[in-house]
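A.B. asks: Take a look at this one; I'll ask things after.
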Amino acid sequence: MKITGISGSPRKGQNCEKIIGAALEVAKERGFETDTVFISNEEVAPCKACGACRDQDFCVIDDDMDEIYEKMRAADGIIVAAPVYMGNYPAQLKALFDRSVLLRRKNFALKNKVGAALSVGGSRNGGQEKTIQSIHDWMHIHGMIVVGDNSHFGGITWNPAEEDTVGMQTVSETAKKLCDVLELIQKNRDK
């Protein structure tokens, strides 16, 4: 089974890349195949709401979304990490989420995939829960199965994430829960 991690930060090598890496390491240790999307490396233009994707299986905007669509389609689970920018995730991740409407219009391509969210803020109560709830909203819109970390919403860290031992534990627990649910689904399919 495959888990795709999406680092929603426009900043390279920072906290989101570190927490998505930690989460995917848990998945690898459990035997999952992993893949990543680093929004900092991708060119994703905002949706124009042109409606062209209603009638075709591609977006008319020529950027990196075609590769991202394929990574999301190929995944059994998707874990998204986002920093808090003004109380929510950054515009670059919003563009990716908006453009994912193509996958919804094409028979709910993300339906029943398992999703989880991670967030990092500048302080312990820096908007991470709101950011995670917004990511969960996107997942629910796609009909995904959403999991948390067994305590609240998902993996919540503060800057610098790798020094936040409590936060990094929530990242690990969120990844474990994602893996647990995927394994349960697989066991049910194998019956």
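Heads up, the Cβ atoms here are built off N, Cα and C, so glycines get one too.
Feature table excerpt (Swiss-Prot):
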BINDING   Cys47, Cys50, Cys53, Cys59  [4Fe-4S] cluster binding site
MUTAGEN   Cys16 to Ser  Unmodified 4Fe-4S-cluster properties in electron paramagnetic resonance
MUTAGEN   Cys47 to Ser  Modified 4Fe-4S-cluster properties in electron paramagnetic resonance
MUTAGEN   Cys50 to Ala  Formation of a 3Fe-4S cluster in place of the 4Fe-4S cluster
MUTAGEN   Cys53 to Ser  Modified 4Fe-4S-cluster properties in electron paramagnetic resonance
MUTAGEN   Cys59 to Ala  Formation of a 3Fe-4S cluster in place of the 4Fe-4S cluster
MUTAGEN   Cys179 to Ser  Unmodified 4Fe-4S-cluster properties in electron paramagnetic resonance
A.B. asks: Given the mutagenesis positions Cys16, Cys53, Cys59, Cys179, tell me which ones have a C-alpha lying within 10 Å of the C-alpha of Cys47 (mutagenesis position).
C.D. replies: Cys59
A.B. asks: Please identify, from the mutagenesis positions Cys16, Cys47, Cys50, Cys179, the residue with the sparsest Cβ neighbourhood, meaning fewest other Cβ atoms within 10 angstroms.
C.D. replies: Cys50
A.B. asks: Report the nearest neighbour of Cys179 (mutagenesis position) in space among the mutagenesis positions Cys16, Cys50, Cys53, comparing Cα positions.
C.D. replies: Cys16
A.B. asks: What are the non-local neighbours of Cys59 (mutagenesis position), defined as same-chain residues 6+ apart in sequence with CB under 8 A from its CB?
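C.D. replies: In sequence order, the residues whose Cβ lies under 8 Å from that of Cys59 (mutagenesis position) (at least 6 apart) are Ala52, Cys53, Met65, Asp66, Tyr69, Arg99, Leu102.
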A.B. asks: Quick check for the class: what is the C-alpha distance, in angstrom and rounded, between Cys16 (mutagenesis position) and Cys50 (mutagenesis position)?
C.D. replies: 31
